[in-house]
Amino acid sequence: MVLSGEDKSNIKAAWGKIGGHGAEYGAEALERMFASFPTTKTYFPHFDVSHGSAQVKGHGKKVADALASAAGHLDDLPGALSALSDLHAHKLRVDPVNFKLLSHCLLVTLASHHPADFTPAVHASLDKFLASVSTVLTSKYR
């Protein structure tokens, strides 16, 4: 999926507003995913997936950091996410559908925290960005 200049601008602006809340939003999105799609918990058998868990917060930070890195490398998502793609495809063997589920939960989380900024254009740009990230993360499954 090709990101337009407007998409890139919207993504960078949105990530700028997320600022120091990335880890918090990442954890909240994971909690939403676990609650809405309980089968996703099977990938975290060693985690305490309850609300406020230190393990969920830690993984939420990893998710947020990876997305922040991707947002900073919009012209080279495959390069920026190559190691993460290898990890999820070959070691963790995460079902690709789970990236879409987490993406949806991230969009809901961002919209709930920034309703005034979550315009239809920003929503579309972030959705395209997360779909592009998901595509890159699943590229090594083939």
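Residue 1 is the first one shown; counting continues down the chain.
Backbone N, Cα and C atoms are what each Cβ position is placed from, and that goes for glycine too.
Quick look at what Swiss-Prot annotates:
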type	residues	note
BINDING	HIS59	O2 binding site
BINDING	HIS88	heme b binding site
DOMAIN	2-142	domain 'Globin'
VARIANT	GLY26 to Val	In allele chain C(1) and in strain: NB
VARIANT	VAL63 to Ile	In allele chain C(1) and in strain: NB
VARIANT	SER69 to Thr	In allele chain B(2) and in 1 BALB/C strain sequence
VARIANT	SER69 to Asn	In allele chains A, C(2), D(2), F, G(1) and G(2) and in strain: C57BL
VARIANT	GLY79 to Ala	In allele chains F and G(2)
Between VAL63 (variant position) and GLY26 (variant position): CA-CA distance (Å): 6
Helix, strand and coil residues within the domain 'Globin' (2-142) as assigned by DSSP: 110 helix, 0 strand, 31 coil
Proximal residue to GLY79 (variant position) among recorded positions HIS59, SER69, HIS88 (C-alpha distance): SER69
Nearest of the recorded positions (HIS59, VAL63, HIS88) to SER69 (variant position), judged by Cα-Cα distance: VAL63
